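This report concerns only the one structure given below.
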Amino acid sequence: MEGCVSNLMVCNLAYSGKLEELKESILADKSLATRTDQDSRTALHWACSAGHTEIVEFLLQLGVPVNDKDDAGWSPLHIAASAGRDEIVKALLGKGAQVNAVNQNGCTPLHYAASKNRHEIAVMLLEGGANPDAKDHYEATAMHRAAAKGNLKMIHILLYYKASTNIQDTEGNTPLHLACDEERVEEAKLLVSQGASIYIENKEEKTPLQVAKGGLGLILKRMVEG
């Protein structure tokens, strides 16, 4: 069938947005609402992925579990946050989705909101109690991702919710190292203005100023030292 992503018909219906057919199937056999497919995904995971809000709401009304993880550790909230499904994120949080759940990579939904530049979703997650300094398996935070990607508004949002600017990942890099390395000028200036250190060395014994390209290092040095 079209939209065949799963070995379970009910998951394919959820992914392709066929609400009436999905309702018929589930009302005939309630267990289908929570059955898992080859990826350990339920209909809820697939509806979140494709952004079918009505199907998500139908499944949530049935009381399906909101925190079940697929075989890569992704919850429905991870999927919805990464895919930019604002209304679905709101609905999942309203049903008690765990905002700091981690997947196999140690990532929370906020990590994906930050790297994909999902502003409204990041705010919803943070308002819902997301830890702004949660670290993935590389000890990187949402701030590392926003800085590397050059997501200026996301950095503003994270700063508003008191995210740290000086956490080091497994390579010893702070968000400022990454911003400098990727030539994210405005992002680097914002980080320094909010307390990011220009003196922290990474594992290669380099400071952010030493990885900065062009005239960025000088700009940042002047900001700090005058």
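Keep in mind that glycine also has a Cβ here, set from the backbone N, Cα and C atoms.
None of the noted substitutions appears here; every position holds its original residue.
The annotation that Swiss-Prot gives for the mutagenesis experiment GLU182 to Ala reads: Abolishes interaction with RB1. Look at GLU182 (mutagenesis position): DSSP puts it in coil.
Within 10 Å of the C-beta of GLU182 (mutagenesis position) there are 16 other C-beta atoms, taking all protein chains into account.
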